[in-house]
Amino acid sequence: MAFPQTPNRLIRPRRTSRGIAISAGGLAVLLGALDTYVVVSIVTDIMRDVGIAVNQIQRVTPIITGYLLGYIAAMPLLGRASDRFGRKLLIQISLAGFALGSVITALATNLDVLVAGRVIQGAASGALLPVTLALAADLWATHKRAAVLGGVGAAQELGAVLGPIYGIFVVWLFHHWQAVFWVNVPLALIAMVLIHISLPPRVRTEEPQRVDVTGGLLLALALGLATIGLYNAEPDGKQVLPEYGPPLIIGAVIAAVAFLVWERFARTRLLDPAGVRFRPFLIALLVSLVTGGALMVTLVNVELFGQGVLGLDQDEAVFLLARFLIALPVGALLGGWIATRVGDRAVTAVGLLIAAGGFYLIAQWPADVLESRHDLGFVSLPTLDTDLAIAGFGLGLVIAPLTSAALRVVPAAQHGIASAAVVVARMIGMLIGIAALSAWGLYRFNQYLKEQLAALPPAPADFPGGQMAGQMMRLRTATVQAYVLQYGEIFAITAGLCVFGAVLGLFIAGRREHAEESADAVDGVSNARDRAPSA
């Protein structure tokens, strides 16, 4: 007989204890998210101390790719390990690993050691988000968990907003970039203590679950190769992938095929298909992939629009994203709260339609968008600020209900790997989205530039400053218009992808769809076997 995942079958800690536990988990997620973005504001300080010239900034790319490598590659295996060994132990191990990686990074005097520290940080941080999401699913009933998942998602997105500012503030306060990583140590210890006191020890089951280490390593290899192969530090350059990208992508495909073959015949699998409702689960992963692509396209192309069209320097162009990044966590919090009342499907579909509307508006941006406004009759709103906020808010709304729907159709014993799958799908969507649209954008830019140059008359011989100056002005005008058309097309495609995601969102798990699992399976879940405190 099958049983749904009902809260009365799971032994949970008291409300106060679980509040402390999820707050500590949220702190851990925020720490990991901050460290993802913090290097943006301190990279020049790091370069100086490890002996890299300012004009060789491409050499510090491994600092970023190393973190992403650890983050994405380790996530599925560590998420599954939390199903086997319990959320409490995995969060504490991950926090300890994060602190260790921070110490190694802070002590680094050369690039190799620095990258090693960042890889360790990334691997530890990669476990924190999915395991905390799974912990929220363990501690809250199905119909209430979306709001909590929204809070965890908001902590993740808040890191993107505060990361660069946090780095600048810590360096200003302590006068050296190493302090950014030293501060992680006491904060990680605080989170470990809070997790320790708020979650009781895990009760060992008579038949503990096995972990598919081989499958996890094959998947980690595939994801790691794909991460490095797809990540291009200069997406506005002359090539979409880095020079070493194509062979790594081929290697990733081979590793992925090997993983699928292994999972087909292995007795112990990374994701046990028993009880999983694959149709809604895979649809949730596909929607997560779409949202990741839309997110990354925005993060990269808004900055490039600021530099190429508006003539802003890099710092000013990055600041344009503040409107989008602030709206993301706001949407995540509100989306979780609304989903507990109206359901995951509705919020996911509406959120992506709102995002599509925002991206459609962004696609209409003129070259003088900073002076442009939306005249609504009773009020006039700045175009750039409004459009970015709408897109960010819409994508934020989707975070909690998407995770909630995915977890609901996977047995509770596999919430760790399921949470990791949702996050990995989003990250892969980010990498694929920017690579694909960069290729398309580069192709279209060259076409548009030729068209614009053909439409503009040649500079007259009596042009002020000379004919050469006139030709430069002509090229600049054509280039700006080509950029406007290129980015307009990219964001229009992104709007279409969000509409596609909204349609898919109508087919994720509804409120009454649950994984099929036996009573023994529910009672045997490692994370649900934590005993309530005696006090």
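Here the Cβ of each residue, glycine as well, is placed from N, Cα and C on the backbone.
At each noted site, the model still has the original residue.
DSSP assigns GLU157 (mutagenesis position) to a helix in the three-state reduction. The Cβ neighbour count for GLU157 (mutagenesis position), using a 10 Å radius and every protein chain shown, is 26. While the structure shown retains the original residue, Swiss-Prot records the mutagenesis experiment GLU157 to Gln with this note: Partially complements for vancomycin resistance in M.smegmatis.
Sequence-distant neighbours of ALA420 (mutagenesis position): residues of the same chain at least 6 apart with a C-beta under 8 Å from its C-beta are MET75, PRO76, LEU78, GLY79, ARG80, PRO130. The mutagenesis experiment ALA420 to Asp is recorded by Swiss-Prot, whose note states: No longer complements for vancomycin resistance in M.smegmatis, in TM11.
A helical conformation is recorded for ARG426 (mutagenesis position) in the three-state DSSP classification. Experimental mutagenesis at this site is recorded by Swiss-Prot as ARG426 to Ala, annotated: No longer complements for vancomycin resistance in M.smegmatis.
Every protein chain shown contributes to the tally, and the Cβ of THR479 (mutagenesis position) ends up with 17 other Cβ atoms within 10 Å. For the mutagenesis experiment THR479 to Ala or Glu, the note given by Swiss-Prot reads: Partially complements for vancomycin resistance in M.smegmatis.
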Would you mind reading off the Cα separation of GLU157 (mutagenesis position) from ARG426 (mutagenesis position), to the nearest angstrom?
13
Cβ neighbours of ARG426 (mutagenesis position) where a neighbour is any other Cβ within 10 Å:
23
Please report the distance from the Cα of ARG426 (mutagenesis position) to the Cα of THR479 (mutagenesis position), rounded to the nearest angstrom.
33
